[in-house]
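Below you'll find the structure, written out as structure tokens, and then a few comments.
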Amino acid sequence: MASLPVNKIIPSSTTLLSSSNNNRRRNNSSIRCQKAVSPAAETAAVSPSVDAARLEPRVEERDGFWVLKEEFRSGINPAEKVKIEKDPMKLFIEDGISDLATLSMEEVDKSKHNKDDIDVRLKWLGLFHRRKHHYGRFMMRLKLPNGVTTSEQTRYLASVIKKYGKDGCADVTTRQNWQIRGVVLPDVPEIIKGLESVGLTSLQSGMDNVRNPVGNPLAGIDPHEIVDTRPFTNLISQFVTANSRGNLSITNLPRKWNPCVIGSHDLYEHPHINDLAYMPATKNGKFGFNLLVGGFFSIKRCEEAIPLDAWVSAEDVVPVCKAMLEAFRDLGFRGNRQKCRMMWLIDELGMEAFRGEVEKRMPEQVLERASSEELVQKDWERREYLGVHPQKQQGLSFVGLHIPVGRLQADEMEELARIADVYGSGELRLTVEQNIIIPNVENSKIDSLLNEPLLKERYSPEPPILMKGLVACTGSQFCGQAIIETKARALKVTEEVQRLVSVTRPVRMHWTGCPNSCGQVQVADIGFMGCMTRDENGKPCEGADVFVGGRIGSDSHLGDIYKKAVPCKDLVPVVAEILINQFGAVPREREEAE
């Protein structure tokens, strides 16, 4: 199947074929993960009558910044109050970060205003103060559309964390992104300049902003891709940050907002857990996308994305993104933070009314109905990308490397950059499973690449089968919201389970330190969500709620609770039991006896 070429962003037609003309609506039923919620999401296509007053925008533009109107400020959450006191983007637009960086942490803590700058507003610049566990240190999150980065960028990030010694490291995130750790405030202005010099930005990557646009990690090199997602994710990112200058029209959202563009039958991009997912589809011979909306995880509620009953052409990818963000900005809840994601707004308005609000914000105030000609083959078997695989370009291959729970040190990043230069084209690609792909490797160089010490000793293209699908959030080592330590524990538990049972196929296991579910446990075959519990002696200890049954792909499904509040020290036999009973694992002792 031919794909849309990278240099042809907006095709007038396409020869791509749909796998069938089935009804393309997903099942609107949703799996709740903590508390029961309104059934509105299940009947979203049936809109209640909406009072005209409810559709009055709650924000207005003042001096270039979008602010909440006075009449809508009753009952707002603390984050909204911080935004009203001073727009966080002023730290960037008016270079407030330079003045802030001259203050000691002691000086910062003397003023509520400065503390709010450090602990809240800096998140608009991608800086997260780790006050609880690493006082005075920051995590910095970037924008990396489609997960594509370069050896030069990787070296620069390595140079930043290297100076921080044991406090410095980097993580690959579940949105194909980099997070670097150990940053101190006085260094921030120079780091921001350094990012700009290598074509990177951290702008608008935290809090109530559009998060990193996810795309196919094999975009442009996959022999079976539907469309090259890189042009679209790049356009979305450029719009969101106004080419790294700051797009003030969408920096005061009610809550974060996650987009993705689907380019493969494999659905590597996980469309069902995004606020907006672009699903490839043709209509009247023209290439475009059907839209799914509202997928999200939170402490209170988890929902799969549902159809908007809308199709846009390739040239309307950014306009519909803009229209939806403006509708969310104008009408979304700003009270309880657990009820501020976009799906709550869809619930209240009903899908048709929400769709109408998006439509009237389109350039021509027209939003076409969904196409029946979806291009994703629903019976497609998801392919493995770890290891060596041929590209669509003759004589070239890509090599997928396993990065254990996504954690890297400076010297390892430098080595990866060197390897990308020596064996590939200087490009690296990050995946939502926290791994890295080296594309454009000449086939004649494959053997030499596989013999590199880094691949032999650390980042294997052929990891143990249970390690392949292992994902873990930051955990309590660095994150103040995490209840338990995750990364080291995920590796340790998996290693111990591997000694007990033998499995014949990968099993995706995800760890998250708290109910915010940054580790996306609900999409895993087996998921672990951190909690506090009690051991056999009644003493408090770290534990995990165990989820089972998450599915990805066209038959997506959010997992269900299997067992609550299991002490972490007791997880190994529980996991082994699940693997034997539900995934065909065999106890090692029986395997050896046979």
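Even glycines carry a Cβ here, placed using N, Cα and C.
For ILE221 (variant position), the same-chain residues lying six or more positions away in sequence with a CB closer than 8 A to its CB are GLN391, LYS392, GLN393, LEU396, PHE398, PRO439, ASN440. Swiss-Prot documents ILE221 to Val as a naturally occurring variant and attaches the note Probable allelic variation.
For CYS479 ([4Fe-4S] cluster binding site), the same-chain residues lying six or more positions away in sequence with a CB closer than 8 A to its CB are ARG130, HIS133, CYS473, GLY513, CYS514. According to Swiss-Prot, the [4Fe-4S] cluster binding site annotation covers CYS473, CYS479, CYS514, CYS518.
Look at Swiss-Prot and you will find CYS518 tagged as siroheme binding site. Using a 10 Å radius centred on the Cβ of CYS518 ([4Fe-4S] cluster binding site) and all shown protein chains, the other Cβ atoms total 23.
Put plainly, the binding-site residues CYS473, CYS514 were compared by Cβ crowding within 10 Å, and the winner is CYS473. CYS473 ([4Fe-4S] cluster binding site) carries neither a helix nor a strand DSSP state and counts as coil.
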